[in-house]
Each structure stands twice: as structure tokens, then as C-alpha cells.
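The FMN binding site annotation in Swiss-Prot covers Ser10, Ser16, Gln17, Ser18, Met97, Tyr98, Asn99, Phe100, Ser145, Arg146, Gly147, Gly148, Glu187. What Swiss-Prot lists as substrate binding site is Asn99, Tyr131, Glu188. Record note (Swiss-Prot), mutagenesis Tyr131 to Phe: 2-fold increase in specific activity towards methyl red and 20% decrease in specific activity towards balsalazide. 2.5-fold increase in the kcat with NADH as substrate. The unchanged residue is displayed.
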Amino acid sequence: MSRILAVHASPRGERSQSRRLAEVFLAAYREAHPQARVARREVGRVPLPAVTEAFVAAAFHPQPEQRSLAMQADLALSDQLVGELFDSDLLVISTPMYNFSVPSGLKAWIDQIVRLGVTFDFVLDNGVAQYRPLLRGKRALIVTSRGGHGFGPGGENQAMNHADPWLRTALGFIGIDEVTVVAAEGEESGGRSFEDSCDEAEQRLLALARSA
């Protein structure tokens, strides 16, 4: 049975194009795979807290088994979020591009799930850290909407895209290196160009859902 974790990052509800497109994929996936289980984590409309000094102290405690009750409480939400990730086979992230990057809620989610000794580890080689991801056998689908055009590979604005490339880096760091990106561009200008981009994204998502 497939297990999907859907993380929605847009602060908008029905007006969110990234959310709508991700739900197109999820509905088609459930239709093709009736036994699939979908869990949703809302980080756009219900933002997660930013990490604090207490969180950092607890997360990087040299002896995790000796964390105080207060430290354990500081990591409780992170532990829950990491558990949701470990319990999934496929991660679906829907996010708009905001100011060339992702909404703060999604950045906070990444900060909560990239955990030393939990989702990544490292060894020192002559004083240099060699990082090792701890997640295995997971895939990710990033569904994104962009206000302008040309932010994809080979586009004239590719260098300004710090959204899905950054997500690829963060996910790969913890072991999710099979990542597919589906984007709709031109939301701000709208019109036929944006409609065509959405239609193309929908068709690709439907094909991915049925072939997964």
C-alpha cells in the first residue's frame, strides 16, 4: 500500500494554484491506486514555528538519550513531522514561488525535519564533515506555481529560481534524491499563456499518477 505525505505550503486556500494542481495529482493517484493512504500537512495556512535557541540546543545535544524533559518538549513537533516523513513512500510538496524562493512555512518545515542523527548524519574525515543521508526508498513530487515565466531549466530567469532547486538540495541531503518537479508559470499575467501552462501541468500530473 502506497503512503503519501502531502505538504501544502501556500497560505491561500481555493485560490492557490499549486494546491489545486497537487490535489489533481492526489485524486488521480487515489483513483489509480485505491489502497493508497494520503496524509496532509498544512504549513501554509497553519505555519510552523521557526526554530529557536532551545530547539537548536536540544537537536544538537551530544548525547540525545540524556536530553532533559524540556529538551524533549522542544523537539516534540519536529519528532512528529519527521515521523510523518518516515511513514511515507511518496512526498508531495505543493508550493508557490515567493520572491524567488518558497513561503516561510515551508522553510520552517524543512528546518524541522532536517535533523542530525535522525534524517542525516556525518563523520569527520581529517576534520572535514562527510554527510550521510538517513532516509531510504522515498520519492518526492514538487508541484509549484510561478508568477512569471522562464524560471525552469534553460529559461531566461532560471538563475533567479531558488525554490524547487533549493528543495531538491534539502531533500537530497536527507536521502530523497528521486525528485520530480511539475510547474505552472505565468500566474501573475494570467490569460491564455497561464491556462496553457496549467493544462500542461495537469496532463503531466495525471500521467505521473497513473504510471506511479
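Using the three backbone atoms N, Cα and C, a Cβ is placed for every residue, glycine included.
Feature map: annotations from Swiss-Prot on the structure.
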| residue | record | contacts (Cβ under 8 Å, 6+ apart) |
| --- | --- | --- |
| Ser10 | FMN binding site | Ser16, Ser18, Arg19, Gly44, Arg45, Ser94, Thr95, Pro96, Pro103 |
| Gln17 | FMN binding site | Pro96, Ser145, Ala184, Glu187, Cys198 |
| Met97 | FMN binding site | Thr144, Ser145, Arg146, Gly147, Phe151, Asn161, Ala163 |
| Asn99 | FMN binding site | none |
| Tyr131 | mutagenesis position | Phe120, Asp121, Phe122, Phe173 |
| Glu188 | substrate binding site | Gly147, Gly148 |
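Note on Gly147 (FMN binding site): other Cβ atoms within 10 Å of its Cβ, all shown chains, come to 16. Secondary structure from DSSP puts Gln17 (FMN binding site) in a helix. Taken over all pairs of the listed FMN-binding residues (Ser10, Ser16, Gln17, Ser18, Met97, Tyr98, Asn99, Phe100, Ser145, Arg146, Gly147, Gly148, Glu187), the Cα spread reaches a maximum of 17 Å, rounded to the nearest whole number.
Taking every pair among Asn99, Tyr131, Glu188, the residues recorded as binding substrate, the greatest CA to CA distance is 40 Å. Here the binding-site residues are Ser145, Glu187, and the one ringed by the most other CB atoms within 10 angstroms is Ser145.
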